[in-house]
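**Q** Take this structure first; my questions come after.
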Amino acid sequence: MALLAAATLNPTTHLSLRSRAGRNSENLWLRSAASSQKSKGRFCNLTIRAGTPSKPAEPIGPVFTKLKPWQIPKRDWFDKDFLFGASTSAYQIEGAWNEDGKGPSTWDHFCHTYPERISDRTNGDVAANSYHLYEEDVKALKDMGMKVYRFSIAWSRILPDGTGKVNQAGIDYYNKLINSLIDNDIVPYVTIWHWDTPQALEDKYGGFLNRKIVDDYKQFAEVCFKNFGDRVKNWFTFNEPHTYCCFSYGEGIHAPGRCSPGMDCAVPKGDSLREPYTAGHHILLAHAEAVELFKACYNKHGDSKIGMAFDVMGYEPFQDSFLDDQARERSIDYNLGWFLEPVVRGDYPFSMRSLIGDRLPKFTKEEQEKLASSCDIMGLNYYTSRFSKHIDISSDFTPKLNTDDAYASSETKGSDGNDIGPITGTYWIYMYPKGLTDLLLIMKEKYGNPPIFITENGIADVDSDPTMTDPLDDWKRLDYLQRHISAVKDAIDQGADVRGHFTWGLIDNFEWSLGYSSRFGLVYIDKKDGNKRKLKKSAKWFAKFNSVPKRLLKTTNNNATVTVTSVSV
C-alpha cells in the first residue's frame, strides 16, 4: 500500500497519444511493438460474463452520503467463483525480524538506522507479531468468510544473505501458514517480493540498482516455487514496483532511502531522475526471468498462474481541455503503463520513451520477447484518484524527480475548486470509486481485457484523537469498501474481466514511513494487549456479506451468467 505519483507529456511530443484510452485507442495487447509479439495475444479471446447489473450508488460529493439499502453490495451480485479476500505483506505484519535465522532486510536497516524517517519512530521488529500469531490471522479470515489470503514472502527469512544457503526455519514458517490456510478452505495467493530486499544484497552491490539482482531474485523465486508450488497456484512476482521506485530512489522516503544530493532524504547520494528507472528496469528483467523459469519448470500441468501487482491511481482532466486530457493520458502512462506495458507488449509507453530519453534503459530483443505477454493474471492496487493538470515544457519548469518527467501535476481539487471526492481518515486518500471503474475499463479496452484481481483496496484510520475515537467502529472504511465493491461490479457489467477483490489490509500493520499511525486493517491489533485481534465493524459486515450459501449464488452455464436466486444480507 502506498501513495501514488502523477505523470504527463506535451501533446506535440508524440502524436499517437492524442486519443484517450478507450474506444478510440488501439488495443496495445494486440499491437506488436516488436516482432517478438506476433504470436503472443494471450488475452485476446477471453470470455466476458454477462451478469445482473447492480444498482449504481448516488454520486459522491465532497462529504460522505449514506448508501441506500439497495445500493449496498450483495454477495449474489457476483459469480460464485468470484473471490473475496484480504492482503498483507511480510515486513508490515510478521515481526520476528531477527528470529530463527532471518537476515536483515532493507526495511530493518532503514528503520533502525534512520528512525527519524518514520513518523512515530517505530519499526517492524514486532509489528503485528504474525510470525507467532499467524493462526489468529487465519481464524480472522475464516470468521469473515474470506476465500483468499494474499501475503508476501520475506526474502531474507528464507535466504538470509539474499542468495546461497536456504534457511529451513523460514521455509517451515510459510509451510505452516499455507497449510493452515488450506485446512480452513482459504486459497493462498503469494506475492514473492513486497519491498523488503535483503540488506546483504544492498550492501554487496546496491540492490535493485545493479543488474546482478536479476539472477539473485530468480534464485529466490525458484526457492519459493520449489517449496510452496505444490499448494500455491497463484503468484505475483512483484508488488507495486512503481511506488517502490518513486519512493525508494526518487523521493527517498522509503528504504533504501536514496535521492539526489541537496534533497531531504536518508541517503542523498543518488540520482532522483535516473535511479528510479534503473531499479524499475531490473525489476522487469527479474520478473521476466522468474516467469520463464516458472513456466518451464514449475507449471508443467498448467494449473498455476503468475503475474504482477500494479499500484494504480485514477485520473480525471483538471479541466475540460485538450491539454489536460492529454495530461491525464500521460499520468496513466507513468503511473500504470510504466510497468504494465512492458509485460503486455515488451516495451515502455511511447510517452515515457519520448520524454525521458536516454535515462530510460532499453530492452534487448530477447528481453522484449520474455517480457511480452508474461502475465497470466494481473493485480491492481487502487485507493484513490486525482485531477491531472498539464505543465508546459519550458525553461520555467525543470524536473527534479522522476515523477516530474510526465509534465503533469496531480491535484486533489478540480478547476471548480471541489475535491475529487470526500477525504477519508488518511490525508492522501480521497474516495472516488468511479476511478476504479474507469481503470478497469481501460484494462478492458486498451490492454486486451486480462484477468484482473483487485489486490489492494481500502482506507486507514489515523491512530489519534479525535479521528479514531473508537477503532472498531470503522464506518468510513465500510462505506468506502461497499462503494468500491459496487464499482467493481459496474466494471464487470461493462465487460471487464475481474476475478476477485482483496481488501487492504487484513489487520492493522506497520504502514511504512507512517509507522503505526495509520490503521488499514479490517481487524484491529491491540498492541497494548499482546497484539490481540479484534474484528472491526467492516470485518463483521464481510462475515455477513460472505455468509450467503453457495447454492444461492450465481452459476455459470455456457459462458453466460444465470442468477439462480437472490438474497439480501
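The backbone N, Cα and C atoms fix where each Cβ goes, and this holds for glycine too.
Those substitutions? Not in this structure, it's all original residues.
When I checked Swiss-Prot for this same protein, it listed these features:
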BINDING   GLN92, HIS194, ASN239, GLU240, TYR383, GLU456, TRP504, GLU511, TRP512, PHE520  beta-D-glucoside binding site
MUTAGEN   GLU240 to Ala  Total loss of activity
ACT_SITE  GLU240  active site, proton donor
MUTAGEN   PHE247 to Ala  99% loss of activity with DIBOA-Glc and DIMBOA-Glc
MUTAGEN   TYR427 to Ala  88% loss of activity with DIBOA-Glc and DIMBOA-Glc
MUTAGEN   TYR427 to Phe  77% loss of activity with DIBOA-Glc and 30% with DIMBOA-Glc
MUTAGEN   GLU456 to Ala  Total loss of activity
ACT_SITE  GLU456  active site, nucleophile
MUTAGEN   SER513 to Phe  16% loss of activity with DIBOA-Glc and 94% with DIMBOA-Glc
MUTAGEN   PHE520 to Tyr  43% loss of activity with DIBOA-Glc and 71% with DIMBOA-Glc
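For each listed feature, how buried is it and what is near it?
**A** The 10 Å shell around the Cβ of GLN92 (beta-D-glucoside binding site) contains 25 further Cβ atoms across the protein chains shown. DSSP classifies GLN92 (beta-D-glucoside binding site) as helix under the three-state reduction.
Secondary structure at GLU240 (mutagenesis position), taken from DSSP and collapsed to helix, strand or coil, is coil. Other Cβ atoms within 10 Å of the Cβ of GLU240 (mutagenesis position), summed over all protein chains shown, number 26.
A 10 Å cutoff on Cβ-Cβ distances gives PHE247 (mutagenesis position) a total of 25 other Cβ atoms nearby, all chains included.
Sequence-distant contacts (6 or more apart, same chain, Cβ under 8 Å) of TYR427 (mutagenesis position) do not exist in this structure.
For GLU456 (mutagenesis position), the Cβ neighbour count at a 10 Å cut-off comes to 28, with all displayed protein chains included.
The 10 Å shell around the Cβ of SER513 (mutagenesis position) contains 20 further Cβ atoms across the protein chains shown. In the three-state DSSP classification, SER513 (mutagenesis position) falls within a helix.
According to DSSP, PHE520 (mutagenesis position) sits in a coil region rather than a helix or strand. The Cβ of PHE520 (mutagenesis position) has 27 neighbouring Cβ atoms from other residues within 10 Å, across all protein chains displayed.
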**Q** Quick check for the class: what is the C-alpha distance, in angstrom and rounded, between ASN239 (beta-D-glucoside binding site) and PHE520 (mutagenesis position)?
**A** 17
**Q** TYR383, TRP504, TRP512: which of these binding-site residues has the highest Cβ count within 10 Å of its own Cβ?
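**A** In terms of Cβ crowding, the pick is TYR383.
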**Q** If I take the alpha carbons of PHE520 (mutagenesis position) and TRP504 (beta-D-glucoside binding site), what is the distance between them in whole Å?
**A** 6
**Q** Where the distance is taken from Cα to Cα, which of the binding-site residues GLN92, TYR383, TRP504, TRP512 turns out closest to GLU456 (mutagenesis position)?
**A** TRP504
**Q** State the three-class DSSP label for TYR383 (beta-D-glucoside binding site), counting H, G and I as helix, E and B as strand, and everything else as coil.
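**A** DSSP call for TYR383 (beta-D-glucoside binding site): strand.
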**Q** Rounded to a whole number, how many Å is the Cα of GLU240 (mutagenesis position) away from the Cα of TYR383 (beta-D-glucoside binding site)?
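**A** Cα of GLU240 (mutagenesis position) to Cα of TYR383 (beta-D-glucoside binding site) measures 13 Å after rounding.
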